[in-house]
Amino acid sequence: MDSKTVGILGGGQLGRMIVEAAHRLNIKTVILDAAKSPAKQINALDDHVDGSFTNYDSIVKLAEKADVLTVEIEHVDVDALIKVQEKFPKVEIYPLPETIRLIQDKYLQKNHLIKHDVAVTESVAVETNTVDDLLHIGEKFGYPYMLKSRTLAYDGRGNFVVKDKSYCEKALEFLKDRPLYAEKWCPFTKELAVMVVRSLEGEVFAYPTVETIHENNICHLVYAPARIPDTLAKKASILAKNAVKSFLGCGIFGVEMFLLENNELLINEIAPRPHNSGHYTIDACVTSQFEAHVRAVTGLPMPKGFTEFSTSITNAIMLNVLGDKATPNKELEICRRALETPHASVYLYGKTTRPERKMGHINVVTSSMQDAESRLSYILGDTTEIPKSLATDKESPLVGIIMGSDSDLPVMAVGARILKQFGVPFELTIVSAHRTPHRMSEYAIEAPKRGLKCIIAGAGGAAHLPGMVAAMTPLPVIGVPVKGSTLDGVDSLHSIVQMPRGIPVATVAINNSTNAALLAIRILGAYDSKWLTEMNQYMLNMETEVLGKAETLEEIGYEDYLTDKLKK
């Protein structure tokens, strides 16, 4: 695909997955790291360099073999990179050494972002690493506050919570002689992340906003998309893109942020490389974060939409596989359960097991977060058997049929049969707007998260159910007026059809759940073309049926036709 050879400083799991992406594009890669590192295990070339990515001579050897240098870890020797750039002016280095230096020092990183009007957590440099220094910071920020190493820190290593004055000495003992800075305590409600890829021209593309769950300061789970309102997800995406725009050079960047209780977003830190929070992209997105990085540093095309989810209904959970604390290789039991689970993919890194070491990850990709969570539950061993719905790979419902009373069931069952005829997964239940208002509210709000794409709501009399549900969900709602005992359903029809502006409800004829189901299938066609194909076939069948009747009528005459019809 490209004649450039990419030299990678670092041969860990991130380098390994960069190599995999580059191989698919016929791009040669050479690795600088220890012999038999994870990236070298899957690239059997003799050109690799055994050595340290912080050693000038080793970096020179790598530069002699490459057209482009990039990093899988930011803890490289930037001064050495700059010297190499001077020695080999034709060798491109991405991200630029200046960018790597800025991001390496987390305090400089924050000051850089502040200068570019990017919201970050409040912080201050620690000048002399003394107890008095930390006490003064405590007076400024209050307790607790976070003391952090400015450099060589990741996965919580280099962080210490200063809970009160008595912890100041302990903090200095723990962090020793590192350069330090302090952050004001940030009472976040969620941790979010956005992968952003930057082209050499400065154009940025954001992957979906995700939610990260940490245990012992190590990323444990990633939910994609994040379990937050779409407006907040978009806000996070804009913040991440603005942050990455402020740096020079190209490549993929991992942007971590905090979501506060007041819905304010603050950047926590940025990594100038592929990131753990982006591993889900391998299976869930059009292009993985690793391929995006390769494209960026080699100047390959990055078309609009290449960082989006593969489908509009994609939901994914990434699980980190860590070395077991007690029993070596016990973590492989999780991997085995994942291999038994439909829609789960296992990625192992070729590492020797150590407690809490990142040994691999598992991606679970389905059409709803509820489905993904069910599969994850089995993988983690929370359930001992694969749920029947997973064993049979039963599809999650796409359409919800609800009614105010079981007396509406004879009407709504007709629509259910239509959905069943088409093979559309659906659910059917009773939700009363007046008798179970809390249940109705919960059903409407949670419906999108459960993977529903459309709701059919049948109601008679006052018929408030369709409108109330439509007011609480962004999904399309189809109202079915049910014929009552007094006004023949006209009251229900008028109630459903007369919705105020801004709260649309598609309303079908009285008792006509058939059309409601058919309309729901057409709506599904906007998500998946197979439903358009099914609907087109249904319409052709109707045409064939009517043409057949017309032919018979014309052949035998209306009197015999009517006699035969009455007999039936």
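Every residue, even glycine, has its Cβ placed from backbone N, Cα and C.
Keep in mind that this structure shows the original residues, not the substituted ones.
The feature domain 'ATP-grasp' is assigned by Swiss-Prot to 110-298, with sequence analysis given as support. Taken as a whole, the domain 'ATP-grasp' (110-298) shows an average pLDDT of 95 in this prediction.
Taking a C-beta cut-off of under 8 Å and a sequence gap of six or more, Asn159 (ATP binding site) has these contacts in its own chain: Met146, Leu147, Lys148, Ser149, Ala153, Asn217. Feature annotation from Swiss-Prot assigns ATP binding site to 138-193.
The Cβ neighbour count for Cys219 (variant position), using a 10 Å radius and every protein chain shown, is 24. Mapped onto three states, the DSSP output places Cys219 (variant position) in strand. While the structure shown retains the original residue, Swiss-Prot records the natural variant Cys219 to Trp with this note: In strain: ATCC 32354 / B311.
Among the sequence features in Swiss-Prot, the natural variant Leu248 to Pro is noted as follows: In strain: ATCC 32354 / B311. The DSSP secondary structure for Leu248 (variant position) is coil. Same-chain residues at least 6 positions away in sequence with a Cβ under 8 Å from that of Leu248 (variant position) are, in sequence order, Pro95, Leu96, Glu98, Thr99.
According to its DSSP assignment, Leu332 (variant position) is helical. All protein chains shown were included, and the count of other CB atoms within 10 Å of the CB of Leu332 (variant position) stands at 16. According to Swiss-Prot, the natural variant Leu332 to Ser carries the annotation: In strain: ATCC 32354 / B311.
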Notebook entry, point to check: Under DSSP, is Pro187 (ATP binding site) helix, strand or coil?
Noted result: coil
Next item on the list: Taking only the Cα atoms, work out how far Glu173 (ATP binding site) lies from Cys219 (variant position), in Å, as a whole number.
Entry: 26
Item checked: Inter-residue Cα distance where the pair is Cys219 (variant position) and Leu152 (ATP binding site), in Å -> 18
Checklist line | Under 8 Å by Cβ from Gly138 (ATP binding site), same chain, sequence gap 6 or more | finding: Tyr145, Val162, Asp164, Lys165, Cys168
Item checked: For the binding-site residues Tyr145, Pro187, the one whose C-beta sees the most other C-beta atoms within 10 angstroms -> Tyr145
Check: Which residue, out of the binding-site residues Leu152, Leu180, shows the minimum number of other Cβ atoms inside 10 Å of its Cβ in this structure?
Finding: Leu152
